[in-house]
Amino acid sequence: MKPQCILISLLVNLAYAEEYLVRFKNPTAFQQFTSNSNRSWRQFIDNKIEKKFSIGSFRGVTMNLSKNLVNKLKKSPLVADIVPNFRFEAFEGDSVNSAESSYTFNATAKYSYEDVEEEQNITYQPDAPRHLARISRHYQLPFDVGDKDRYKSWFNYYYEHDYQGQDVNAYIMDTGIFADHPEFEDRVIQGIDLTKEGFGDQNGHGTHVAGLVGSKTYGAAKRVNLVEVKVLGKDGSGEASNVLSGLEFIVEHCTKVSRPQGKKCVANLSLGSFRSPIINMAVEGAIEEGIVFVAAAGNFNLDAYWASPASAENVITVGAFDDHIDTIAKFSNWGPCVNIFAPGVEIESLSHLNYNDTLILSGTSMSTPIVTGVAAILLSKGIEPEMIAQEIEYLSTRNVFHRRTLFFKPSTPNQILYNGVDKLDDPYDDETFPRLNIEAIAKELEEYNATLQTPMSENLQSGSKLWGWNNDVTLPLGEIRLKRRDFMKNL
């Protein structure tokens, strides 16, 4: 369609415009779209484009468009996708104590310990959090169902002293970070705030996540730098355009600031939406720039194919397992998109409210930063960014989950995170392990339902389908309860 014809349609429909994300097929298509020789076209486009995005080979814009114009533009050979500027959410899983509260507080936090040196550059953190102890051993940790605190102070976290992520910048794309917390030891860098709330964390999710990446007590990488990329507000959500702007910032900061300072780059994405080609392609564009991206699989007990950015190519996608019973968490997404599972049930980390309390949360949002911390360690050891996913899988502990529990999770990898420390597992006297009813666990995993809010529910009528989602099935939109088999029918 000629630009002049599209321009007429634009003018007719201005009063009915709303904001859309537009992805172009390639950089050349973007250039042709924005620099057409027709003066009226260029002037109109310049006025309507709110933001331009350039992330690797990804090119996109946000534009105020009417629905009629969307139908016109989608026929353009230059345009790949058009979607409303939908909402992104911080992934949260089941709360620990109730279905109403996402947070459990622990007022007995302690931030003083001394690492103990062992042989061959191996250091251990005594009285370590359970999630850290689990990733530095191959076999199950003891757990007493009748006395959950019985083994609380028994565990050590082993790691290599010289490789703690000290030459790595970890970008935390989330709700912000409580940067003044002493656990971060002045290693937080204010990157960008896209929420207009200002830097800092008014939600808690981002601080908890950052603590699992690199805090002194709860972090896998004890000396990594943490870059605050605030794309989600105090309610834990934000626009997809914020996520795109955050990705663009990460690429620019990594290439122009981090690398000239000798720093390597890894990004943590403990957030997500329903499957979106625009988000996936933007993340893939950022990965082209040599940045490691680690993403949460999601908490809907579905194939992670249906979540973004979990389904993006070359992202390290993380599922959650329960390290109390060494079984995939009932809420965790699964499937061939998942690279690795990490502890994600009742995970303790920092609070955004004060220095003394900690938070206990569950979800793939908690599993993901633990993997991000290990990725930072591997980058410190000289592993190339494009090899990090392969190295994490190579080091993993395999065949931990009972095969019966994977029966309804086809092509799901049976491997959990291991940090690669070269030592034998600690023995424990008077060990107690839960006696598991595998049939009951398998049944619960199969039948567990999660409430899924699709990102387009505010923009689309029930049962409609958004143009550009060529691989998606038509679903009733809004708040719906979905089982794995509902999706498998359409695969």
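Any Cβ shown, glycine's included, is placed from N, Cα and C.
For all the noted positions, this structure keeps the original residue and models no substitution.
The secondary structure of ASP174 (active site, charge relay system), as reduced to three states from DSSP, is extended strand. Its Cβ taken as reference, ASP174 (active site, charge relay system) is surrounded by 29 other Cβ atoms within 10 Å in the chains shown. Per Swiss-Prot, active site, charge relay system is recorded for ASP174 (among others), and the stated evidence type is sequence analysis.
Per Swiss-Prot, active site, charge relay system is recorded for HIS205 (among others).
Look at SER365 (mutagenesis position): DSSP puts it in a helix. Sequence annotations record features per position, and here Swiss-Prot assigns active site, charge relay system to SER365 (among others).
According to Swiss-Prot, the domain 'Peptidase S8' annotation covers 142-442.
For SER365 to Ala, Swiss-Prot lists a mutagenesis experiment annotated as follows: Abolishes protease activity.
Confidence annotation: the domain 'Peptidase S8' (142-442) carries a mean pLDDT of 94 in the model. For SER365 (mutagenesis position), the Cβ neighbour count at a 10 Å cut-off comes to 32, with all displayed protein chains included.
Taking the Cα atom of each, ASP174 (active site, charge relay system) and HIS205 (active site, charge relay system) are about 7 angstrom apart.
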